[in-house]
Amino acid sequence: MDKFLVRPDLRDLQGGGEEPAPTGGASGDLKSPDWRHLRAEGLSCDYTVLFGKAEADKIFRELEQEVEYFTGALAKVQVFGKWHSVPRKQATYGDAGLTYTFSGLTLTPKPWVPVLERVRDRVCEVTGQTFNFVLVNRYKDGCDHIGEHRDDERELAPGSPIASVSFGACRDFIFRHKDSRGKRPRRTVEVVRLQLAHGSLLMMNPPTNTHWYHSLPIRKRVLAPRVNLTFRKILPTKK
């Protein structure tokens, strides 16, 4: 049987962007959120609902207004040497002097906008971590998705976690161990599944991205949009 971290109510399964009863700083002590800890072989993640519904709704509206997404060539991804349209919208924001390379693209982030700074600062406050870059992914509905991958780019600061903050529709999120992938896996390792609620924070701690791939699969029943912010600590570009 697959492992589960969170079981939301039926409203979440319909993709309406509602979150379960707040379990984190949104309703209690901001600096002491109610974390749910997910542990497996080589996997270390922590989950909480960080923003209550009213605040999460407000942030979602501001993200829809303020974030400028890639178009043209920047809206394509390279897979096995071929270029394909990205099945979601993407944008990058961060500190000056940074670049980030993934899927065949080298990107220079846009300057921070207020809503992204506000979310970043909240995440830093409750985790004690610092982040200088964010990748924004917008999924218009359950047909938009991202395949199995690891966030292991060379620009990432060694030993730094990745903070994933979700707004909008609740979506399934799946971890698969690198040894259990493909038609002839080396061995069987339980898949780890969770559902990322509106206003939630998932901390992916080392060495998770060394051993586990993660994905956001197609879910046609989900009709509402979702915006995900993955905050990272990037090494300055060498000159």
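Including glycine, each Cβ sits where the backbone N, Cα and C put it.
Original residues throughout; no substitutions modelled.
As written in Swiss-Prot, here are the features:
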type    : residues                                               : note
BINDING : Phe80, Gly81, Lys82, Tyr100, Thr101, Phe102, Asp152    : substrate binding site
BINDING : Asn137, Tyr139, His149, His214, Arg226, Thr230, Arg232 : 2-oxoglutarate binding site
BINDING : His149, Asp151, His214                                 : Fe cation binding site
DOMAIN  : 130-235                                                : domain 'Fe2OG dioxygenase'
MUTAGEN : Asp151 to Ala                                          : Loss of activity
MUTAGEN : His214 to Ala                                          : Reduces activity
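Cβ neighbours of Asp151 (mutagenesis position) (same chain, under 8 Å, six or more residues apart in sequence): Ile162, Met204, Asn209, Thr230, Arg232.
Of all the recorded positions listed here (Asn137, Tyr139, His214), His214 has the Cα closest to the Cα of Asp152 (substrate binding site). Using a 10 angstroms CA-CA radius around His214 (mutagenesis position), the binding-site residues that qualify from Lys82, Thr101, Phe102, Asn137, Tyr139, His149 are His149. The binding-site residues under consideration are Thr101, Asn137, Thr230. Their Cβ neighbour counts within 10 Å are lowest for Thr101. It is Tyr139 that, of the binding-site residues Tyr100, Phe102, Tyr139, has its Cβ surrounded by the most other Cβ atoms within 10 Å. Across the binding-site residues listed here (Gly81, Lys82, His149), the residue whose Cβ sits among the most other Cβ atoms within 10 Å is His149. For the domain 'Fe2OG dioxygenase' (130-235), the number of residues in each DSSP class (helix H, G, I; strand E, B; coil) is 7 helix, 50 strand, 49 coil.
Every protein chain considered, the tally of other Cβ atoms within 10 Å of the Cβ of His214 (mutagenesis position) stands at 23. Nearest neighbour of Tyr139 (2-oxoglutarate binding site) by Cα distance, taken over the binding-site residues Gly81, Lys82, Tyr100, Thr101, Phe102: Phe102.
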